[in-house]
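A.B. asks: Encoded as C-alpha cells, here's the structure I'll be asking about.
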Amino acid sequence: MLAKRIIPCLDVRDGQVVKGVQFRNHEIIGDIVPLAKRYAEEGADELVFYDITASSDGRVVDKSWVSRVAEVIDIPFCVAGGIKSLEDAAKILSFGADKISINSPALADPTLITRLADRFGVQCIVVGIDTWYDAETGKYHVNQYTGDESRTRVTQWETLDWVQEVQKRGAGEIVLNMMNQDGVRNGYDLEQLKKVREVCHVPLIASGGAGTMEHFLEAFRDADVDGALAASVFHKQIINIGELKAYLATQGVEIRIC
C-alpha cells in the first residue's frame, strides 16, 4: 500500500502566499520561500502552489519564485496557474517543479491534458477541479476562473462527469477542491469524496475543509483518498504536520514518518 500524503497548499498572489474562505476575501499569510521551507522541514510529503489569479488574468504563473523554492526544499512540489501550452509547462518543470497542475485551461481546452501527458508523462500532470455543491439541485458543478471572484463562472460540467473525462484524456492525478468547505475548517465533504472515489482510478487528493486531525483521518479512512491537502490549518499553525502524521500512524494510516 502506498503511503498517504499530507500536502500543504500555498495560494500565491502578487508574489505572496494568501488564503481566503470559499475562494473569497483573501488575506496575506507571508512570503513563499520561507513558508515552503518550513513545511518541508515539518515533514510535508509534497507542496502545491497555486498562482490563483494567473488564469483569470490571462497570464502564466510567475516563474521567478519557482526556482527559488526548488533550491530550498527536497520534497516534490506542484505548480499551477495559467498553464495553457506545452511551452508554459516545460518552463515551469525546467525551473524545478516536479508536477504541473491545470484547472481552468483544461476546461477551456480539454485536449491540453492529453498533449501535456503525451509530452511529459501522466505522472506529472495533475488536474485541479473546483467543485461547488448546489443544495437546491443536489448536484456538484465544476467552476472556472475561481481565483478572481468577479470572473468565476459555473461550467456546464457536473463534477463526476468531468472527473471521468479528465482521466480519459490523461490526467495522472486529481485534486478535488471542494469550494463549499474551503477555509471553513469543518471537515472535508466526505459524501462528495466517496462519490468521486468510485469513478476516480488515479490518485485522488482531497482539498477544502480540514480543521482538525480527525478530519484528515476521516478523508483517508472513510473516503480512501490518496492525499489530503490543506492550507489554513498549517498557515495559522493550528496543526503541526509532524504531530498530524504521528496521530495518523497511531490510527493505522500508512504514512511516511519523518
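Counting begins at 1 with the first residue displayed.
Cβ coordinates are placed from backbone N, Cα and C, and glycine is handled just like the others.
Just so you know, the substitutions we noted aren't modelled in this structure.
Feature table excerpt (Swiss-Prot):
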MUTAGEN   Arg5 to His  Loss of IGP synthase activity. Weak IGP synthase activity and reduced HisH activity in vitro
MUTAGEN   Arg5 to Ala  Loss of activity
ACT_SITE  Asp11  active site
MUTAGEN   Glu46 to Gly  Loss of IGP synthase activity. Weak IGP synthase and HisH activities in vitro
MUTAGEN   Gln123 to Arg  Loss of IGP synthase activity. Weak HisH activity in vitro
MUTAGEN   Cys124 to Ala  No change in activity
MUTAGEN   Cys124 to Arg  Loss of IGP synthase activity. Weak HisH activity in vitro
ACT_SITE  Asp130  active site
A.B. asks: Rounded to the nearest Å, what's the C-alpha distance separating Glu46 (mutagenesis position) and Cys124 (mutagenesis position)? Just drop the number here, would you?
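C.D. replies: Rounded to a whole number, the Cα-Cα distance is 13 Å.
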A.B. asks: Tell me which of the recorded positions Arg5, Asp11, Asp130 ends up closest to Gln123 (mutagenesis position) in space, Cα to Cα.
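C.D. replies: Given the candidates Arg5, Asp11, Asp130, the nearest one is Arg5.
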A.B. asks: When DSSP is mapped onto helix/strand/coil, what comes out for Gln123 (mutagenesis position)?
C.D. replies: helix
A.B. asks: Please identify which of Asp11, Glu46, Asp130 has the densest Cβ environment, defined as other Cβ atoms within 10 Å, among these recorded positions.
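C.D. replies: Output for this query is Asp130.
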A.B. asks: Have a look at the recorded positions Arg5, Cys124, Asp130 and say which one has the shortest Cα distance to Asp11 (active site).
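C.D. replies: Nearest candidate: Asp130.
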A.B. asks: Using the alpha carbons only, what distance in Å do you get between Asp130 (active site) and Arg5 (mutagenesis position) once rounded?
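C.D. replies: Checking the Cα atoms of Asp130 (active site) and Arg5 (mutagenesis position) gives a distance of 20 Å.
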